[in-house]
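Structure, as structure tokens:
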Amino acid sequence: MEKPKYKRIVLKLSGEALAGEQGNGINPTVIQSIAKQVKEIAELEVEVAVVVGGGNLWRGKTGSDLGMDRATADYMGMLATVMNSLALQDSLETLGIQSRVQTSIEMRQVAEPYIRRKAIRHLEKKRVVIFAAGTGNPYFSTDTTAALRAAEIEADVILMAKNNVDGVYNADPRKDESAVKYESLSYLDVLKDGLEVMDSTASSLCMDNDIPLIVFSIMEEGNIKRAVIGESIGTIVRGK
């Protein structure tokens, strides 16, 4: 059995990753594939926490751009992440992996409220913990949620699984054929050069708490495990 490099991780999934090629909604085949990859690392005795975005169902910024109150639009986005989290939980439990959804906004009929000590206890019992509803506050992204929860639970690394790119580039590789992929970066590089890794709030939080970040593609099956056992994939961001 491969030896994992990291004991406790936060896996950040974009909402789009759950939509697959259809671009929106929840694709059952894709979410089952992701659940199988999570099962692989759970079987290595890695403690797994997951933060899921909601962009496949709703984006707060889009609503705001269309004239909605920004806070209302963001709360709708938080509810979208709960839907995604419940779908992922169902897929994991179909595969026999015990999991818990914890929400930043209380909705006790469908999930536990977020309690840090309880989340850590679940992880110690090798249950997958899915953090839903963002930070519970408008104006904060799910990237910031991943950084915040990683700091709170003292995760060893954040694995940022992308569905449309396999690392961090100096330009958009979909538009610029000469774009170069970085093997490694510092958070100061990300902030200084305005690289689209995660928003500046999330990057600053990771930098201040010395949490490394690996950006990689979720589209190639087995990549989550490769990242966990320390294979060189994607781009690693760390330090100042």
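Including glycine, each Cβ sits where the backbone N, Cα and C put it.
Original residues fill every noted site, and no substitution is shown.
Residues or ranges marked as ATP binding site by Swiss-Prot on the basis of similarity to another entry: LYS12, LEU13, SER14, GLY15, GLY55, ARG59, ASN163, TYR169, ASP172. DSSP assigns ASP172 (ATP binding site) to coil in the three-state reduction, outside any helix or strand.
Residues annotated as UMP binding site in Swiss-Prot: GLY54, ASP74, THR135, GLY136, ASN137, PRO138, TYR139, PHE140, SER141, THR142. Residues within less than 8 Å, Cβ to Cβ, of ASN137 (mutagenesis position) and separated from it by at least 6 positions along the same chain comprise SER104.
The Cβ of THR135 (mutagenesis position) has SER104, THR144, THR145, LEU148 as same-chain neighbours under 8 Å, each 6 or more residues away in sequence. Mapped onto three states, the DSSP output places THR135 (mutagenesis position) in coil. Swiss-Prot lists THR135 to Ala among its mutagenesis entries, and the accompanying note reads: Loss of cooperativity with ATP. 5-fold decrease in affinity for UMP. Increased sensitivity to activation by GTP.
Here the residue is the original one, but Swiss-Prot notes a mutagenesis experiment at this spot, ASN137 to Ala: Loss of cooperativity with ATP. Increased sensitivity to activation by GTP.
The UMP site is set by GLY54, ASP74, THR135, GLY136, ASN137, PRO138, TYR139, PHE140, SER141, THR142; from the centre of their CB atoms, other residues of the chain with a CB within 8 Å are GLY60, GLY77, MET78, GLY134, THR144, THR145. With TYR139 (UMP binding site) as the anchor, the candidate binding-site residues are SER14, ASN163, ASP172, and the one with the nearest CA is SER14. The Cβ neighbour count for ASP172 (ATP binding site), using a 10 Å radius and every protein chain shown, is 11.
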